[in-house]
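Copied over from Swiss-Prot, here are the features:
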MUTAGEN   Trp328 to Arg  Almost complete loss of enzymatic activity
MUTAGEN   His350 to Ala, Asn or Gln  Almost complete loss of enzymatic activity
MUTAGEN   Lys410 to Ala  80% loss of enzymatic activity
MUTAGEN   His542 to Ala  60% loss of enzymatic activity
MUTAGEN   Arg549 to Ala  Almost complete loss of enzymatic activity
ACT_SITE  Glu581  active site
MUTAGEN   Arg596 to Ala  Complete loss of enzymatic activity; when associated with A-581. Complete loss of enzymatic activity; when associated with A-647
ACT_SITE  Arg596  active site
ACT_SITE  Arg647  active site
DOMAIN    911-1064  domain 'Peptidase S74'
Amino acid sequence: MSTITQFPSGNTQYRIEFDYLARTFVVVTLVNSSNPTLNRVLEVGRDYRFLNPTMIEMLVDQSGFDIVRIHRQTGTDLVVDFRNGSVLTASDLTTAELQAIHIAEEGRDQTVDLAKEYADAAGSSAGNAKDSEDEARRIAESIRAAGLIGYMTRRSFEKGYNVTTWSEVLLWEEDGDYYRWDGTLPKNVPAGSTPETSGGIGLGAWVSVGDAALRSQISNPEGAILYPELHRARWLDEKDARGWGAKGDGVTDDTAALTSALNDTPVGQKINGNGKTYKVTSLPDISRFINTRFVYERIPGQPLYYASEEFVQGELFKITDTPYYNAWPQDKAFVYENVIYAPYMGSDRHGVSRLHVSWVKSGDDGQTWSTPEWLTDLHPDYPTVNYHCMSMGVCRNRLFAMIETRTLAKNALTNCALWDRPMSRSLHLTGGITKAANQRYATIHVPDHGLFVGDFVNFSNSAVTGVSGDMTVATVIDKDNFTVLTPNQQTSDLNNAGKNWHMGTSFHKSPWRKTDLGLIPSVTEVHSFATIDNNGFAMGYHQGDVAPREVGLFYFPDAFNSPSNYVRRQIPSEYEPDASEPCIKYYDGVLYLITRGTRGDRLGSSLHRSRDIGQTWESLRFPHNVHHTTLPFAKVGDDLIMFGSERAENEWEAGAPDDRYKASYPRTFYARLNVNNWNADDIEWVNITDQIYQGGIVNSGVGVGSVVVKDNYIYYMFGGEDHFNPWTYGDNSAKDPFKSDGHPSDLYCYKMKIGPDNRVSRDFRYGAVPNRAVPVFFDTNGVRTVPAPMEFTGDLGLGHVTIRASTSSNIRSEVLMEGEYGFIGKSIPTDNPAGQRIIFCGGEGTSSTTGAQITLYGANNTDSRRIVYNGDEHLFQSADVKPYNDNVTALGGPSNRFTTAYLGSNPIVTSNGERKTEPVVFDDAFLDAWGDVHYIMYQWLDAVQLKGNDARIHFGVIAQQIRDVFIAHGLMDENSTNCRYAVLCYDKYPRMTDTVFSHNEIVEHTDEEGNVTTTEEPVYTEVVIHEEGEEWGVRPDGIFFAEAAYQRRKLERIEARLSALEQK
């Protein structure tokens, strides 16, 4: 690491990229590269300040300077005073040695001019780089001369090594002596070297520091032979367990020594295990130790390892935090486009009740996680059956999932289906789009696109007409080419060769492709996922419902073109009894499979590998431990790194039975197995978590998990499992899944750095969407309250909404809608498409008896686009009532008539001559016929039924009599319903029905445990408004005008006859 960093000026904050012992050793300079005489050394506090140990903030104007230089200039005055005769602590020794090393590094990095330039400003006595280097050696040698700091022994000349510090020494195996390098660092020593061949022996080259035994006695912390009291004092000061006589070799019983260390060390102060393994006959309080582990054999021959804080470089994150039952992240996690996906089952309890296949995601290496997202809805036949998934992964760029259908009553498998969908990704491409002349289809070339018809794609900067924005795949030509349908065509061929363009796919906007596989025989569950190549993958399975057990895999060799085609293969039969839930992974042509042991009194889990995808196997049995959870794993280098969690406290060390129903403290372990050795006899299972919940909250059982590798870290995602309800401690008597009586089952992620020495911390972090989750208060009555305003920018799906008064005095409740649209009946009910409608009711239910009601019928309803107003009064205030379109719709109908109309004046009927044909007078044929029409008195039959002879008498005509007159006079065809004269009307009408609320019904529901619950469900019934029929009618105004014309003609004829008589 360089001790000099330079940045372009103009920023506010700058990073310090080197280590330093004191802030006074950090020098910040504004540089004018054109005129160095103008360079300005800044003063901390006035010109800049430290934001934290690795960041400064500029307070001064940087105008006139083009570079900000930050470098380290360590003072040569000893930071630690060795002359006072006091006992030095290990931290003092380390600081002194670091000071020497820092000065040497600065001598390496800084030029003579730079050293002179900052000599005064930094308070350094190093006049130039050579003086700094000599001073560093002087400090290091003075410390060593006092016998206070030893050399660090490294590898030998024969094996080779890169020496980077003055304190590192190499062994020359030929003479048994150690040598330090006295020249410029770093010094690379190739394998097969000697001191002579790699630089020579003498000042400025290799200098002997004596034989290895002497050096180890004086300065090696493992020795303490010549100066035992010095070492013991140091260890006691450091709270190193060896100060109390502990060996830490993993063989010697260190129980007594550790007990003494605990007794002598104040509570709250940690005992340092110095990275060693201590064998004990009973576990001490591990929380009081750091940087160590303990090997404990509660059962002889069955050792387990327990790691303390800082021994394993790992962190524990909580990645979900919901009131739901979040479990079963088993063998489904994967990494895609640098995002970690952790699929799991989200439900209200063990089983498939209200279950949704879900996932959470992390785009920042597991530091924070998204809110849970449901991938499946409830099954259409819910609550009889529901969806479930234990196998999911990405092949090429498409997500594949084995979606199982299971019964709620017994969790029994009834069907398997392979669902797949494109993952979201963004591509930056060059060329590859063509569009022929006079065609609307464009061909898109994207190697291994993984898309199917209907999948969403988005284009920008394509340089081809019509290929832009959101589109869908129209046809698939092959795995590298597909087409989209553009909105237009052009007269010439188009090709975007050489053009840079962008294409995106969307998981959420694309449909599932679903391939039904039916009920696969001899399968209890399908587990795990392993991508084999760009075309196919494997899924594990087990059968444990009936004997004999089966464990194996399904191999889908061509999942894109033949998703229903798979090959079934089993592990060796001697490993199948009592085995289940295989974890599978595929690395470098080898398929690995680990089973789960299911019986505490039988042999446990087993490990298998196959180089021909399950046709032949090499198998191992894990010794001693019975595993009641799966053992997910990943291959890192030559090691399989496996994780497993207990389902009962002390299961792995004391053989406790699988007991998910008891509140306890199950733990998580991990182990490594080298695939080149392929031997599990000496495998070490190391405890990495004591229990998974923060704050020491107990949980009743730890569920199965998944393992992924990203960059330099391995991630183990796992969760709680409780058979009774979503709460991990206790149970509510009514078994209401939405009442709180414990701590919810949630998911956790253990993140561990990959390396031969896994040490740093063992922390718990809350990574479940901090500051992004909706604040929810969850009361014990099952009601959730969101005490904050919320804004939804997309579709919001709600099963039931109650809007309460928004004011303290309960004056009103308001729904305020901004924009062009209000309530829209969007979705069609899946169980009854004909029932698409929206009901607005002024009362507390959907029945018109509770209040006035308006019902809007959707286009897919049996009564398409109908509006029904139901109330005792329909009042229109302060405005005219008008039809939208002029003279198009009628008021009432032949079967839906108003009884009467109350008007303040006579109605006005349009009689504009400009809208009529040339007027003609009544012809004699019509008037002759009209003379035969009878005017009568009558009573309505329905009125007679109600009132008898007191029914009112009406005046008018009979439409059928007018019809008969017209037929008799040749004005209508016999048996015809069509009349040329509008005075007579005939209408046929269809049967009219409606679905209305009838009553509430108590419905019983039985869960998988036989518990019966009841709900009150509304019952609707169909009512007939009227049956199919026909009606004859007349237009009264036509009758009046016809009668007037008839009478006028009659009077005219009488007047003509009188006039003729008078003339005689």
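Each Cβ is built from the backbone N, Cα and C atoms, and glycine gets one as well.
Location within the structure of each feature annotated in Swiss-Prot.
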| residue | record | DSSP class |
| --- | --- | --- |
| Trp328 | mutagenesis position | coil |
| His350 | mutagenesis position | coil |
| Lys410 | mutagenesis position | coil |
| His542 | mutagenesis position | strand |
| Arg549 | mutagenesis position | coil |
| Glu581 | active site | strand |
| Arg596 | mutagenesis position | strand |
*Ranking the mutagenesis positions His350, Lys410, His542, Arg549, Arg596 by other Cβ atoms within 10 Å, which is at the bottom?*
Lys410
*Near Arg596 (mutagenesis position), meaning Cα within 10 Å, which of Trp328, His350, Lys410, Arg549, Glu581 (recorded positions)?*
Glu581
*Just checking: which of His350, Lys410, His542 have a Cα that is within 10 Å of the Cα of Glu581 (active site), counting only these mutagenesis positions?*
His542
*asked:* What whole-number Å value do you get for the CA-CA distance of His350 (mutagenesis position) and His542 (mutagenesis position)?
replied: 19
*Residue among mutagenesis positions Trp328, Lys410, His542 with Cα closest to the Cα of Arg549 (mutagenesis position)*: His542
*asked:* Around the C-beta of Glu581 (active site), how many further C-beta atoms are within 10 angstroms, looking at every protein chain?
replied: 27
*Using C-alpha atoms only, work out the spacing between Lys410 (mutagenesis position) and Trp328 (mutagenesis position) and round it to an integer in Å.*
18
_All-chain count of other Cβ atoms within 10 Å of Trp328 (mutagenesis position)_ = 27
_Cα separation, Trp328 (mutagenesis position) to His542 (mutagenesis position) (Å, whole number)_ = 16
*Can you tell me the mean pLDDT for the domain 'Peptidase S74' (911-1064)?*
89
